[in-house]
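Worksheet: one structure, shown below.
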Amino acid sequence: GFLTAEEKGLVNGLWGKVNVDEVGGEALGRLLVVYPWTQRFFESFGDLSSADAIMSNAKVKAHGKKVLNSFSDGLKNIDDLKGAFAKLSELHCDKLHVDPENFRLLGNVLVCVLAHHFGHDFNPQVQAAFQKVVAGVANALAHKYH
């Protein structure tokens, strides 16, 4: 696999402490605030007029929760991310035409949110391992483009 045994240990150790539902909503919300052009995929979600509106939007929270639960499932198949995300890749790429760059942006935002939540526990080694994971997931999601 692309992660060492040690890196897998770091990732799983931290992930076990993550409140997936909460962090998912925060990560997707921040994506929409920090990179406003990503909002065009979520026009049906209602009020996205300000940072506060986005962060408290129930549909954003619900989709963020869904996104991070899928990410969580992917971590269980860390050595076959392409297989784990094949269906979601098809949906986002073929049906929704999401630019794969957005998957990378969301991965980077997720890393920021984890750093924010875990402080000292999110040390450089943990960050490096997670950065590999989010890059791997983004590549798996972009797979249908290649």
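Backbone N, Cα and C atoms are what each Cβ position is placed from, and that goes for glycine too.
Those substitutions? Not in this structure, it's all original residues.
Owing to the predicted nature of the structure, the values given are computational and were not obtained by experimental measurement.
DSSP assigns HIS63 (heme b binding site) to a helix. The number of other Cβ atoms within 10 Å of the Cβ belonging to HIS63 (heme b binding site), over all protein chains shown, comes to 18. Taken from Swiss-Prot, the feature heme b binding site applies to HIS63, HIS92.
Positions annotated as domain 'Globin' by Swiss-Prot: 2-146. Across the domain 'Globin' (2-146), the prediction's mean pLDDT works out to 87.
Record note (Swiss-Prot) on the natural variant GLY1 to Ser: In beta-B.
Under the DSSP three-state reduction, THR4 (variant position) is assigned to coil, being neither helix nor strand. Contacts of THR4 (variant position) defined by a Cβ separation under 8 A and a same-chain sequence distance of 6+ are given as none. Recorded in Swiss-Prot as a natural variant, THR4 to Ser carries the remark: In beta-B.
Here the residue is the original one, while Swiss-Prot reports the natural variant ASN139 to Ser with the comment In beta-B. Taken residue by residue with DSSP, ASN139 (variant position) is part of a helix.
Straight-line distance linking the Cα atoms of HIS63 (heme b binding site) and ASN139 (variant position), rounded to a whole number, equals 21 Å.
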